Amino acid sequence: MAKDVEGPEGFQTRDYEDPPPTPFFDADELTKWSLYRAVIAEFVATLLFLYITVLTVIGYKIQSDTKAGGVDCGGVGILGIAWAFGGMIFILVYCTAGISGGHINPAVTFGLFLARKVSLIRAVLYMVAQCLGAICGVGFVKAFQSSYYDRYGGGANSLADGYNTGTGLAAEIIGTFVLVYTVFSATDPKRNARDSHVPVLAPLPIGFAVFMVHLATIPITGTGINPARSFGAAVIYNKSKPWDDHWIFWVGPFIGAAIAAFYHQFVLRASGSKSLGSFRSAANV
C-alpha cells in the first residue's frame, strides 16, 4: 500500500506499507474467477515460453550442423539462445504480471510461497499449470519440427560431458538464486511505491537475469533454473539421459529459490521476521 507524503524539499514522494502475508491456506480462493484466470495465464505463458525457446535451440542446432548442410558458427549461437530465453521472460512477465504475477516457473512460485506472497492452493495450481503448459509448448515444437526434434535433442536439459553431478547441481542452485533474488528485488513493495510509474522496471531485470544465467550455465546443464521447462522437454523427448539427470533440475532450482527467499525476507528485509511469525501462526490455526 502506498500513499503520497510531503518530502523534505516540498516534493511529493510515495510512502509505503508492506502488504500483509498471504494466508498459508485460503480455501476462499477456489471460489474466485481471478484464481482460475491467473492459472490459465500461467499455462499459456509457459506454453509460449517453451515453444519459442525450444524452437530456437533446435533451429540453432540445425543451422550449425555441418553434416546437414549447416556451417560452423551458424545460427544464433549460445548468445542468441540466451537472448531468446531472457527476451521471452521479459515479454511474458510484462504481459502476465498484472494477472498472475508472471511466475512462469515453479521455482519462482515456490520462492514466493515461502515468502508468503502466494497461498499454498495458488502455488500448487500454478506449478501444475506451468508443467502442463511446458509439455504442450514442447509438444507443439515436436509436431511442427518432427524431422529434426529427436535428431537434435528436443531441447532437453542434461548434464554435459565432463561435468559431475555436484557441478551441475551447484550451477542450478546458484543460477536459480540469481533469478529468484532478482524477482524479489524487482517486485519489492518499496521499489514499486517509488517506481510504479515505470511498468517495465520489474520485467526487464528479471529477463536480463535469465539471459545472464543462460550465458553462464548453458555449457554445463543447458540451463534449467525452471523445473517446468526441464520437465516439459524431458516428457516429450523421453530419452534416458535427460531423465537420469532430471532430479538436478528440480532439486537445484528449489534449493536456490529457498535460499533467495530466506536471504531477501530475513536478511535484507526487516519485515521478514514478521512474515515468519505470521506463517507459524497461520499454520497453528
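Using N, Cα and C of the backbone, Cβ positions are placed for all residues, glycine too.
As a published mutagenesis entry, Arg194 to Ala appears in Swiss-Prot alongside the note: Reduced sensitivity to cytosolic acidification. Insensitive to cytosolic acidification; when associated with A-197.
Under its mutagenesis annotations, Swiss-Prot gives Asp195 to Ala the following note: Reduced sensitivity to cytosolic acidification. Insensitive to cytosolic acidification; when associated with A-197.
In Swiss-Prot, a mutagenesis experiment is listed as His197 to Asp, annotated with the note Reduced water transport activity. Insensitive to cytosolic acidification.
Listed in Swiss-Prot is the mutagenesis experiment His197 to Ala, annotated as follows: Reduced water transport activity. Reduced sensitivity to cytosolic acidification. Insensitive to cytosolic acidification; when associated with A-194 or A-195.
His197 to Lys appears in Swiss-Prot as a mutagenesis experiment; the accompanying note says: Very low water transport activity. Insensitive to cytosolic acidification.
For the mutagenesis result His264 to Ala, the note given in Swiss-Prot is No effect. Here the Cβ of His264 (mutagenesis position) has 19 other Cβ atoms within 10 Å, regardless of which shown protein chain they belong to. For the recorded site, His264 (mutagenesis position), the DSSP three-state label reads helix.
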